[in-house]
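Features of the protein shown, as given by Swiss-Prot:
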BINDING   T47, C48, N49, R50, S94, E99, Q100, E101, Q105  substrate binding site
MUTAGEN   C48 to S  Complete loss of activity
ACT_SITE  C48  active site, nucleophile
MUTAGEN   H84 to A  Complete loss of activity
MUTAGEN   H84 to N  30% of wild-type reductase activity. 15% of wild-type esterase activity
BINDING   G174, A175, G176, E177, M178, G179  NADP(+) binding site
Amino acid sequence: MEDLVCVGITHKEAEVEELEKARFESDEAVRDIVESFGLSGCVLLQTCNRVEVYASGARDRAEELGDLIHDDAWVKRGSEAVRHLFRVACGLESMMVGEQEILRQVKKAYDRAARLGTLDEALKIVFRRAINLGKRAREETRISEGAVSIGSAAVELAERELGSLHDKTVLVVGAGEMGKTVAKSLVDRGVRAVLVANRTYERAVELARDLGGEAVRFDELVDHLARSDVVVSATAAPHPVIHVDDVREALRKRDRRSPILIIDIANPRDVEEGVENIEDVEVRTIDDLRVIARENLERRRKEIPKVEKLIEEELSTVEEELEKLKERRLVADVAKSLHEIKDRELERALRRLKTGDPENVLQDFAEAYTKRLINVLTSAIMELPDEYRRAACRALRRASELNG
């Protein structure tokens, strides 16, 4: 495990502008990193909030690798690098604790490295473990429950007030970023239809296209209020654009008796004072959404110790798995060395067989091969630390007893 390193910079250490500068132009830069640093394997994880390189075989060049990203890049080695990856996959290192998207991004980074051929066995093990752990953390704890963004809070609020949104129509008033964010979250939840109204009709058309909805005329707002179940208002107007009389008239025009939920996220407010007093109308503001998001985020934070326990348990398991991988590699390396010794001695013996006595040649071959084996094994054992040397000697003793 000590051969694994992680270097990076995240939203915790840098502003958005710095993170943008740290980003590699192409996610396929991972190939260049492997070649430049002579790595065994490499995975590049780039998101809005982090630029991280996970590498195998970079222990002696970790700082150089960090400098490739940013002057202030941190370096984590061995178990700390693996623990960090596990925390990332579980959403503990995200700006919004427990968010789902990061797990998809980790899997995407892993799949890309696999496609580009930059995964070695060690990275395969830790990334597969991280992805599975990320799923378990969300299934076995409540780390991802509840809305923590303004958009998802709007969905939660709408479902609290109206139940399922699948048969609901959403009206977006204003074409600004905040309104678009909230509306997109509602659309992703599967609402029946989306209407977009804006004073500049062309902007309404543009946003409607992005949302897969219908652009409507701002001066026909009352008619469209009558069609809607959820209204998201987010204009930049200096005065209210949804008036008491408009809402009353819209209710009269409705062909059904059902509530209207108006989410006013404009500053100053888009909804005239008094609308909240109309029967069958619920008015909520961005403050209500923030309260929902804050409460849910606090609940998620209480789940962190449970997730950290899962991480430590998984870390012990992956350490054992990596140790076994290391042992398999060692056995393979020893076997390769012994085969090379055998091939050299055999080549020498075959040359001698052309002129020498076969029995003597074979006897010399066996003695030379045995002597070389003993020298290789003895030298390797004597270079080990005391506790490992004693264990190796015990293993050799058992092997000789079994052979006897």
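Glycine is treated like the rest: Cβ placed from N, Cα and C.
A map of Swiss-Prot features onto the structure.
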residue: T47; record: substrate binding site; Cβ contacts under 8 Å, 6 or more apart: E101, I102, Q105
residue: C48; record: mutagenesis position; Cβ contacts under 8 Å, 6 or more apart: V16, L19
residue: N49; record: substrate binding site; Cβ contacts under 8 Å, 6 or more apart: T10, H11, L19, S94, M95
residue: H84; record: mutagenesis position; Cβ contacts under 8 Å, 6 or more apart: C6, K76, E93
residue: G174; record: NADP(+) binding site; Cβ contacts under 8 Å, 6 or more apart: A197, N198, S233, A234, T235, A236, A266, D270
residue: A175; record: NADP(+) binding site; Cβ contacts under 8 Å, 6 or more apart: V196, N198, T200, R203, A204, E206, L207
residue: E177; record: NADP(+) binding site; Cβ contacts under 8 Å, 6 or more apart: none
residue: M178; record: NADP(+) binding site; Cβ contacts under 8 Å, 6 or more apart: I150, A234, I265, I286
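Most Cβ neighbours within 10 Å, among the binding-site residues G176, G179: G179 holds that distinction in the structure as shown.
Taking the C-alpha positions, the distance from G179 (NADP(+) binding site) to Q100 (substrate binding site) comes to 22 Å. Rounded to a whole number, the C-alpha distance linking G176 (NADP(+) binding site) with Q100 (substrate binding site) is 25 angstrom. Sparsest Cβ environment among the binding-site residues S94, Q100, Q105 (other Cβ atoms counted within 10 Å): Q100. Note: the substrate site is recorded as T47, C48, N49, R50, S94, E99, Q100, E101, Q105; in the same chain, M95, I102 also have Cβ atoms within 8 Å of that site's Cβ centroid.
Taken residue by residue with DSSP, T47 (substrate binding site) is part of a strand. Each of V172, K180, T181, L207, A234, T235, A236 belongs to the same chain as G174, A175, G176, E177, M178, G179, is absent from that list, and has a C-beta within 8 angstroms of the C-beta centroid marking the NADP(+) site. DSSP classifies E177 (NADP(+) binding site) as helix under the three-state reduction.
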